[in-house]
Structure formats: structure tokens, C-alpha cells
Amino acid sequence: MKSPLPWLKRRLSGRADSEHAQNLIRIIITTLFISYLGWRYQHTHGDTLMATWLILVGELLVSLGLMVAILLRPQVSHTRRLIGMLLDYTCTGAIMAIQGEPASPLYAVCMWVTIGNGLRYGSNYLRAATAMGSLCFLGAILISPYWKANPYLSWGLLLGLIAVPLYFDSLLRAMTRAVREARHANQAKSRFLANMSHEFRTPLNGLSGMTEVLATTRLDAEQKECLNTIQASARSLLSLVEEVLDISAIEAGKIRIDRRDFSLREMIGSVNLILQPQARGRRLEYGTQVADDVPDLLKGDTAHLRQVLLNLVGNAVKFTEHGHVLLRVTRVSGSAEDAVRLRFDVEDTGIGVPMDMRPRLFEAFEQADVGLSRRYEGTGLGTTIAKGLVEAMGGSIGFKENQPSGSVFWFELPMAIGEPLKSSTVRVPTGALVDAPEELESSNIIAFSNPFLRHRARVRSMRMLVADDHEANRMVLQRLLEKAGHKVLCVNGAEQVLDAMAEEDYDAVIVDLHMPGMNGLDMLKQLRVMQASGMRYTPVVVLSADVTPEAIRACEQAGARAFLAKPVVAAKLLDTLADLAVSTRQLATPATTVQVATSFEGVLDSSVLDELAALGMGEEFERQFVRQCLDDAQNCVGDIERDGTCSDWEQLRESAHALRGVASNLGLAQVASSGGELMRMADWQLQAEWRLRLSTLREQLKAGKDALDARVQGVKDGECSPRSNE
């Protein structure tokens with residue numbers, strides 16, 4: 001039988017106030033006074049003792065009832081608060097009136113209840129408690145012979161019961177005002193930092209985007225070295241901007257915790273891949289130790305845990321010049337069977353932390369001294385971000401000295417034991433058919449290491465509309481999109497977007513969120529109204545330097561198809577466009593499309609492979625491309641069957657997403673559409689229909705394979721290639 005204590009703790013830990021603590025103390029004090037009076041009158045009997053006992057028992061029973069009510073309805077209840085206050089004062093006043101001198105210590109209880117209500121619930125409750133307590137004590141003075149016989153003491157205590165809480169009320173209001181002003185100042189600082197981070201992203205967008213375009217051109221060794229330096233500097237600046245945004249989110253309490261199953265050792269391995277080269281460059285010994293009793297499969301926020309480790313271990317590498325850096329993971333004793341508490345220790349032999357710095361170690365924008373801030377780059381936010389993330393995940397963090405030199409940063413986190421992870425098939429991306437060396441760039445084989453050429457091979461050309469009020473941002477997007485094979489029209493405002501869409505159809509729109517006049521959100525809302533009136537649906541991608549959770553949520557609610565952060569990352573942009581191409585492909589009916597056979601109409605969109613053939617890659621390449629894509633599609637169908645058998649609906653959606661991407665590469669419209677439907681289905685729908693959907697997918701894939709075989713045979717015979725019409 002499990003103990004009810006963990007359930008009680010979970011039930012009460014998330015409450016918005018501390019009413020349960022006040023009620024628990026009431027129960028304890030009532031019990032203590034029952035014991036006190038029993039000891040005081042152990043040899044005395046009488047009606048007053050019986051009345052006192054009945055009052056105390058009644059208060060105890062009502063208090064227990066209030067505790068049950070709190071457990072059943074943990075929400076804030078003003079009615080329960082008032083009932084508790086009335087219970088305290090009426091019972092205290094009645095006992096003081098009945099018992100007289102032996103009950104005089106209850107005056108302290110009256111004062112405690114009054115001050116406690118003020119501290120817990122605010123000034124209004126403090127004044128109400130003062131009035132209730134004064135009236136109850138006044139009743140005891142007027143009834144009890146003891147208090148009547150000591151008028152100076154009685155009236156003096158009554159004045160104290162009024163004056164002390166009222167004076168305390170003035171102090172409480174001053175403290176509340178000071179806290180509110182400090183909070184407003186902190187919020188203003190956070191807004192300023194977030195705004196500055198937003199402004200940094202705009203020039204970074206031009207810098208990062210243009211260097212990605214430049215990296216795809218022919219460069220000699222010296223130019224490549226210069227370009228790598230520029231890109232590394234841009235990434236470093238972006239990481240500083242991200243740290244400022246992280247600390248702003250932590251201070252605003254907007255950190256979202258996303259708990260998922262993950263492999264602890266794989267996650268630590270990904271951290272090692274990033275930090276080991278840095279440690280090797282500084283000639284440091286770098287190692288990790290995970291205790292044997294630490295489970296590998298856990299459920300927790302792996303992204304934030306990884307960020308904490310990168311901050312702490314990265315700091316250890318940065319501040320260590322000789323010796324070693326060691327990450328240890330151990331299991332804290334006393335962990336439950338279905339949960340575990342892990343301790344992470346990051347040990348180094350670096351410069352350590354000076355004594356005068358330790359109290360401020362986890363404060364924002366702090367480094368050990370000015371000399372260090374010049375010597376070691378950074379904002380001084382790493383430990384602050386780590387502390388905020390660890391506490392948001394329900395853990396604790398600290399520091400201790402590592403003798404004879406260095407430091408040890410540690411943190412503990414509670415985690416649930418994860419479900420066994422299925423071994424997933426490693427899918428080779430369709431684009432990775434050829435790892436072409438430089439000498440093959442001039443041949444008729446696509447260099448698939450180039451993301452733009454890979455995108456052009458996978459995604460048909462689309463008509464894009466781009467809106468941004470900064471000319472540099474428009475130029476970056478235009479260069480990136482044109483290099484990826486798309487046709488682009490750039491405008492500088494949201495009004496021009498609506499005008500352009502009223503005149504012509506576009507496959508997708510990329511719009512900045514914040515622009516003068518009509519902003520991106522207003523444009524999205526207006527566009528949805530126009531589309532509801534009969535205009536063709538066009539997906540909209542929001543590209544913005546404002547990456548706050550509120551901005552992202554507002555864009556989703558307004559109908560944005562995707563949200564991308566500035567500075568634009570070419571790989572993410574191209575992946576998003578590939579996803580959009582699936583939803584818009586069925587609307588495209590180019591006049592140059594050559595149908596393979598009328599029996600395959602609706603099964604195969606020949607324009608996709610026609611565009612690939614138009615790149616001049618050769619017939620052999622197209623056959624290899626089709627063969628690899630079909631193999632990938634068969635693997636995806638097998639994954640869907642495995643996921644359905646295991647009732648892993650989330651992974652089934654991921655497998656359907658992969659199938660949709662592969663099918664869209666081939667122009668298999670039916671398969672891509674069915675994959676998209678599976679992605680959007682709820683768990684209960686998948687549970688009921690996945691076998692039927694899988695059977696349909698297999699039939700559609702077989703029909704698509706027949707259509708592709710016919711096309712490939714036609715290409716071989718010279719019947720279907722666009723070049724045959726030249």
C-alpha cells in the first residue's frame with residue numbers, strides 16, 4: 001500500500017496561496033492547547049473545563065473539515081478564509097472569557113492570527129482580522145471576571161491588538177509598494193533587453209543570410225577562411241543574443257517545460273560532440289562518468305537539460321587552462337522505483353571562484369572581476385540561465401570548491417523513468433545519393449552537399465511573395481529563394497502584400513511580423529477574411545526577430561503556417577518551403593506537364609520529376625533518384641505498421657511526416673495526401689483507422705510505383721523527357 005503523503009504534497013504544492021499552511025498550523029495549535037489545558041487541570045473537574053474541551057474539539061473538527069475542503073477544491077476560496085478567521089477568533093474569545101487567567105496566553109494567538117492573515121492575504125484581510133480580533137477580545141473583557149478585575153491590563157492589551165496590526169499594515173503597504181516598483185523596474189529592464197536583442201537580429205539576418213549564399217559559390221582557400229571567420233563571429237553574436245532572450249524569459253516566468261522520453265547517455269554524447277573539440281584545442285583532459293545505477297531511459301525536458309550542461313561544462317572548459325574537465329552523473333539515494341533524482345557534477349581544475357564572488361555567482365551579468373570579463377568573452381549569464389532552468393524543472397543547483405584548485409558546479413533534478421525507446425530505422429535522406437567531391441562539380445551529377453541544389457532537386461519552383469520593411473532583409477530572402485529555384489516578388493509592407501495577392505496567385509508568402517503601418521498579424525487576419533470570401537488559400541510564413549512565446553502564439557492563432565526566427569537559417573527556410581510545396585502542389589497545373597498515361601492521372605504529378613529532368617542531371621541520375629525514394633517510401637510504410645502495432649501514435653505521425661516528404665519528392669500526390677491526413681489525425685482516430693489507412697497507403701504506393709516505372713521506361717525510350725520536345 002502506497003503512502004498518501006506524496007499525493008498530499010502534489011495536491012497542495014501547486015496552490016496559489018498558503019491557506020493550507022495556515023489551517024495546518026491551526027490544527028497543531030488547537031491540539032497543543034488541548035494538551036496544555038489537560039496538563040493544567042489534570043486534577044480539576046468542572047463545567048468550565050468541559051465547555052473549553054467542547055470548544056477546542058469543535059474547532060479541531062471544523063479545521064479538519066476545512067483541510068478536506070482544501071484538498072477537494074485547491075482553488076483560492078475567500079469563503080474558506082473568512083470561515084477560518086471567524087473560527088479562530090470566536091473560539092479564542094470564548095475560551096478566554098470562560099477560563100480567564102489560565103487562558104491568557106491565547107492573547108498571543110489572537111495577535112498571531114491577525115498578523116498571519118495580513119502577511120498571507122494582504123492589507124484588506126489584515127484590517128478585517130484586526131476588527132474581528134478586537135471584537136472577540138472585547139467580548140472576553142466584558143464577560144470574564146478575571147479581565148474585569150484587571151482593567152488597565154485588559155484595555156491596554158485591546159489597544160495593542162488594534163495599534164500593532166494597523167502599524168504593521170502601514171509597513172506592509174510600503175513593502176508591497178516597494179516590491180511592485182522593483183518588479184516594474186525589472187520588467188522594464190527585461191523589455192529593454194528583449195528589444196535590444198530584437199534589434200540585433202535585424203542586421204544579423206543580413207550578415208548570416210548573405211554568408212550562407214556566399215558559401216555556395218566558388219571560393220579559394222583564403223576566401224573560405226575569411227568566410228568561416230565571419231560565420232563563426234555571427235554565430236557567437238547570435239548566441240549572446242539568445243542568452244539575453246533566455247534570461248528575459250526566465251525572469252518573466254515564461255519557461256515552458258516539455259517532458260519527453262529520452263536516452264540520457266545519448267544526450268550527454270551530443271554535448272560531448274560540441275565541447276570535446278574545444279577541450280582538445282585547449283589541451284585539456286575531458287571526460288564523462290555515468291554511474292551504473294543511473295537509468296538510461298528517462299522522461300524529462302531534454303532540451304533544457306542539454307542547455308544547462310552546455311552552459312556549465314562550457315564554462316568549465318572556458319575557465320580552465322590546465323588539467324581536466326569532468327562531468328559526473330550519479331543517482332541520489334532514496335529514489336522511488338518509478339522516478340529518480342539525479343545529481344550532475346561538473347568538475348574542473350580551472351581558476352575557481354573568488355570568495356567575494358560566490359554570493360553573487362548565480363546573479364545575472366556577473367563574472368569574477370573586470371579583468372576576467374575582458375579576458376573571457378561572454379555575457380555572464382550562463383550560470384544564471386542554468387539556475388533558472390534547473391529550478392523551473394524542479395531541481396536545485398549549487399557550487400563547491402574543488403581542492404586544490406578549480407570548482408565543482410552541481411545540480412540535482414527529479415525525473416521519471418522513461419518508456420523503452422524503439423530502435424528506429426536510420427533513413428538516408430533522398431538528397432544524399434552522392435557525396436560529390438569538388439572535382440565533380442562541373443559534371444552532370446548534383447553535388448548534394450549544396451543545400452540549394454538539393455532543394456531544387458526535391459521541390460518544384462514556386463512563386464513567392466516576400467514582405468519586409470528592411471531592404472537588406474528583402475535582398476537576403478530574394479537571393480536565398482532564387483538560389484533555391486523559386487520566383488520571388490519583394491514588397492516593403494503588408495498593404496502591398498494584400499494588393500499583390502488580389503492581382504495574382506502565389507504559392508507562399510513570407511512576411512515580417514513588425515512593419516510600419518499594418519503589421520504582419522493584421523495582414524494575416526485581413527488575408528483570412530479575404531480567403532473566406534473566395535480568394536485562393538495561400539500559406540503564410542512569418543519571419544521575425546521577435547521570438548517571444550507570445551509572438552509565436554499570436555501568429556499561430558492568426559493562421560500563420562510556420563514561424564521562423566531571424567537571422568534566417570537557410571536549411572530551416574528550405575525545409576519549411578519543402579513542406580509548403582506539398583500543400584500547394586495539387587494547385588499547380590503547368591501547361592508543359594507531360595502526362596505519362598491517362599490511367600495514372602491523379603497518382604503521379606509528373607511536373608515534379610520534369611523539373612528535376614530540366615536541370616540536366618541525366619537519365620541515370622533520375623533512375624537512381626526514383627529507386628532511392630521508393631526504397632525510403634517502403635521503409636516509411638514499414639515504420640507506420642510497426643508504430644501502429646505498438647500503439648505509438650506520436651511516432652506514427654512522425655513516420656507519416658517522413659512518408660509525405662519522400663512522396664512529395666517523387667510527385668506521388670495520393671501518397672503525400674494520405675500521409676498528411678495521418679499526421680493530422682487524433683490518437684483515437686488512429687487507433688480505430690490505422691490498419692485501413694495503411695492498406696490504402698500500400699495500394700497508393702503500388703499504383704505510384706507502377707506510374708514511376710512507366711515514366712522511367714518512357715525516359716529510357718526518349719518519350720517523356722522535356723528535352724525531347726526541344
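Placed from the backbone N, Cα and C atoms, the Cβ positions cover glycine too.
What you see is the original sequence, not a version with the noted changes.
A quick note: this is a predicted structure, and the numbers were derived from the prediction, not measured.
Positions annotated as domain 'Histidine kinase' by Swiss-Prot: 195-417.
For 463-581, the entry in Swiss-Prot reads domain 'Response regulatory', with the evidence type sequence analysis.
Within its own chain, GLU495 (mutagenesis position) has GLY517, MET518 as residues 6 or more apart in sequence whose C-beta sits under 8 angstroms from its own. Here Swiss-Prot describes GLU495 to Ala as a published mutagenesis experiment; the accompanying note says: Attenuates the inhibitory activity on DSF production.
All protein chains shown were included, and the count of other CB atoms within 10 Å of the CB of VAL529 (mutagenesis position) stands at 9. The mutagenesis experiment VAL529 to Ala is recorded by Swiss-Prot, whose note states: Attenuates the inhibitory activity on DSF production.
The feature domain 'HPt' is assigned by Swiss-Prot to 618-711. Residues in the domain 'HPt' (618-711) partition by DSSP class (helix H, G, I; strand E, B; coil) as 86 helix, 1 strand, 7 coil.
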Secondary structure composition of the domain 'Response regulatory' (463-581) [DSSP: H/G/I, E/B, coil]: 58 helix, 24 strand, 37 coil
